[in-house]
Amino acid sequence: MAELSEEALLSVLPTIRVPKAGDRVHKDECAFSFDTPESEGGLYICMNTFLGFGKQYVERHFNKTGQRVYLHLRRTRRPKEEDTSAGTGDPPRKKPTRLAIGVEGGFDLTEDKFEFDEDVKIVILPDYLEIARDGLGGLPDIVRDRVTSAVEALLSADSASRKQEVQAWDGEVRQVSKHAFNLKQLDNPARIPPCGWKCSKCDMRENLWLNLTDGSILCGRRYFDGSGGNNHAVEHYRETGYPLAVKLGTITPDGADVYSYDEDDMVLDPSLAEHLSHFGIDMLKMQKTDKTMTELEIDMNQRIGEWELIQESGVPLKPLFGPGYTGIRNLGNSCYLNSVVQVLFSIPDFQRKYVDKLEKIFQNAPTDPTQDFSTQVAKLGHGLLSGEYSKPALESGDGEQVPEQKEVQDGIAPRMFKALIGKGHPEFSTNRQQDAQEFFLHLINMVERNCRSSENPNEVFRFLVEEKIKCLATEKVKYTQRVDYIMQLPVPMDAALNKEELLEYEEKKRQAEEEKVPLPELVRAQVPFSSCLEAYGAPEQVDDFWSTALQAKSVAVKTTRFASFPDYLVIQIKKFTFGLDWVPKKLDVSIEMPEELDISQLRGTGLQPGEEELPDIAPPLVTPDEPKGSLGFYGNEDEDSFCSPHFSSPTSPMLDESVIIQLVEMGFPMDACRKAVYYTGNSGAEAAMNWVMSHMDDPDFANPLILPGSSGPGSTSAAADPPPEDCVTTIVSMGFSRDQALKALRATNNSLERAVDWIFSHIDDLDAEAAMDISEGRSAAESISESVPVGPKVRDGPGKYQLFAFISHMGTSTMCGHYVCHIKKEGRWVIYNDQKVCASEKPPKDLGYIYFYQRVVS
C-alpha cells in the first residue's frame, strides 16, 4: 500500500464525520460477511456511514457510494497471561455463579481467553493509500484534530451490535420483597450460633433456612431427584404464614439467598443485616459455607439426564469442519435461532434462493445493507455453507491451534440477522429464551413478506389442510381448506407402553414424599408414534355446532386430513401443554420417531359420493332467544358484568361465555378474553388459551374487540381507515388478489397477521365470490387476467418421507433451557450445539421437539 499524502487526506476531509450518540457504528462485523477485525484482512469502517466491510466487500461500498476514506481495524489475538492451576499448567476454568448468559458470573460461552494487539490505520480508496493512527503528527493542526477526533470517537463508540443487545439474559434478576421493610420479628428470639446448625425437625445439616420472623431453622424443599431437604421450612410457612427465610451458609457481607414463600420467589432484602442482627448474627463476619440456590440449579441443569442424552455428553464426539459444518455462537439464549437456521440452510430451496443468488442480492442491496432482509439472510447462508468460518479455533495469528479448544470453532455470530429478524417484535428483539417453533413460523412469515412474487423457498413446507365437519343430527358435511406449515402432533399419554412402570413410579414417588425419603429414579413415558398419528387423525367432537341444515345448534365431529403433502414435512411434538391449574408444563415423554414415514392414509378425499353438503348459509349472529343488548354469548340477561357498548348491536357474534369466564378467572383482561374466543371461532378453552399466550405481548392485547364494520370507542368504522399499502403488498405476494387482500385487512382492523389467518380460513368464501364475479357478467378470461388464482402455491406429491433433521429442547419450559439440532448430512448424523459441530454417535431421536422429514422420491 502507498503512503497517504497530506493532499489526499485533505481531499476527503469534508466526508469524515465524528459519530454522534444516535449513530450506529458497525465496527465488529462486515455488513456482507462475517469478517471481523480479527479476520486476515481486518475490517474497513467507512468514516462517513460507519458501516464495516471486509477486504472482499469494501470496494463494493466505494463503488456504490463514492465514499473513499475508511478506518482499517485489525486485531491479532494472543493468549492471556494467567495464573495456572497447581501442577497442571492449565489456567483455572471459571465456574458459573449466576444462572445467566452473557453477564458477569454467568455462563460465558465465548470466554475471553485472549488479549489483542490492535493495528489502526486510515485508508483512502481506490489506491489504498494509508497512514497509521500515530502518524498524524506532521499534518496541519486543523486536519490532525479533525481526523483524530473521528478516529478516537469511532474506537470508543459502542458498536451497533452492543447497542442492539437490549440486555443479557439473567435468570436470577431478583426483586425487593414486599415484606422487606415491614417484616414482623418476634420478641426475645433465640441467639443463632455462627455455625453447627441442624434442622429442628430432622437431622439434616445442609440446605437449612432461617425463618426471619421467629428464628426457626428448618430444611428446604425436596428436589425432583430426591435430593435437597424434607420440606420442613415450607411446611412451617404454611402453618405460621411467616414469609421470609434466609439460607444459612450463603450469608456473606455482600448478601445471601433470601426466599419469600408468600411471593414464591427468590427476593432481595435490603434490611437483611438488621433482620439478622435480631438473632445475633453479624452479617459482616459471616462466610459462605453452602451452595447458593443458583449454584444448585446450575449443577442440576448440567447433570440432568435429558441434557446429557440430547447433547450426547460423556461420549467423545469427532469435531467436523468445512462447508456445511459451521457452528453459530450463542449470543445470549439464541440457541433457538441457531438450531432453526442450521436446518433451513440444509434445505436446497433455501440454498438456491439466498446462497446461489448471493451476488445478485448483494448488488441490489440498499446503501445500508444491515437493514435489508435478503442481504442478511444471504450473508447468513453463505457464512454457514462456505466453510470460510468453519475452522478450528486458533491461538494466534501464526496459525497455532489452541490445544484445549481443538473441538471448538470460532463459527459465526449472526448479530445483524438477529437484530433485523427481531426488530419490532416484543419477544425476538430480546435476549430471552424463545420457543423454536414460534421462531420458525416467525421466520417463515418474514420470508413470505420479503419474497413478494419471486421464488419462495417456503413452498417446501406449505401444505393444505382439509377439515371435514359432519353434523351428527343430519349426517350432512362441510369441507374447508386452510394453509399450514407445521403438523402439530398430540401426545396421548394414555397410550404409553410402560403404564405399569409409570403407575409404580407414581406410587413410589407418593410414598417417598409421605415418608420424606429420596424419590425413586425417574421413569419416562414411552408413547408409540403410531398412537400420536392416530390421535391426530381421530374425529373430534364439536359441541354447540350451528347446523345450517337444522338452523339450530347441534353436535358435530371434525376430522383433519392433508389436502396436499409438502416436500418437507415439519412435525412438532406437542410436549408443552397446560396443567389443570393452567400452569405451562412439559411432558416428559419418549417417542421413537421412525426413520421412514408414510402418512398416505391421512390424505383427504374431499366430498364423497353419497355425502350431502350442509347448506352454505351464514349462521345468525345472535340466537333467537337472546335478550336484546347482550354480548351475543350463549347466556342470559343476568350476565350484566359482561355488557359492553361495543357489543350492543344485534349483529354481535355468538361467543362462548363459559370459555371467557374461564380465561377471566385466570387473570386475563376481559377484552383480551373476548378476542381470544372470537378469533379462535368458539373452538374451546385450549384454543383460546393458546391464542392468549401467543398474543400477550401485542400492543392492542387488552383493547376492546372491534368487529368489521363496527366503530371503536371514539373512532369511526375500521373500514374508514384504508389498509396500509405494505400490508396489501405482502398478502398479494402470497398469491391472493388485491381485492382479497383489502377485504381481509378490513375484516381484521388492518392487522396483517390476523388478515393472513382470516384469508386462509375464508378460502371457500373467496372462491364463491370469484365465481359470483363471473356470473354477474365478467367472462372467465377477464376474471383470470385481472386477478391472481385464489390461494397460495403449494406443492404436492406422495406422502412418503425420510427423517432428515430434528431440533431438541432441554429444560422444563420453552422460556428456559437449551436447544440443539441434529441433521443428517452425507449419510451420517451431525449434532449442531451452537459453536460445537460434531459427528453424532447416538442421536436421541426419541426426545426431539420439532422433526423435519424429506419426501422420498421413487
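Just so it is clear, glycine is given a Cβ too, placed from its N, Cα and C backbone atoms.
None of the substitutions listed is reflected here, since the structure keeps the original residues.
The feature active site, proton acceptor is assigned by Swiss-Prot to H818. Reduced to three states, the DSSP call for H818 (active site, proton acceptor) is strand.
Among the features that Swiss-Prot reports, substrate binding site is placed at W209, R221, R222, Y223, F224, Y259, Y261, D264, with the record citing similarity to another entry. Y259 (substrate binding site) falls within a strand segment according to DSSP. Around the Cβ of Y259 (substrate binding site), a 10 Å sphere holds 24 further Cβ atoms from the protein chains shown.
Residues annotated as domain 'USP' in Swiss-Prot: 326-856.
Annotated domain 'UBA 1' per Swiss-Prot: 654-695, in sequence order, evidence recorded as sequence analysis.
Here the residue is the original one, but Swiss-Prot notes a mutagenesis experiment at this spot, K113 to R: Enhanced interaction with CACNA1H and consequently its deubiquitination.
Counting other CB atoms no more than 10 Å from each candidate's CB, the binding-site residues W209, Y261 peak at W209. A Cα-Cα distance of 24 Å separates D264 (substrate binding site) from H818 (active site, proton acceptor). Per-class residue totals from DSSP over the domain 'UBA 1' (654-695), listed helix then strand then coil: 30 helix, 1 strand, 11 coil.
Per-site Cβ counts within 10 Å over the recorded positions R221, H818 peak at H818.
Of all the Cβ atoms in the protein chains shown, 8 others lie within 10 Å of the Cβ of D264 (substrate binding site).
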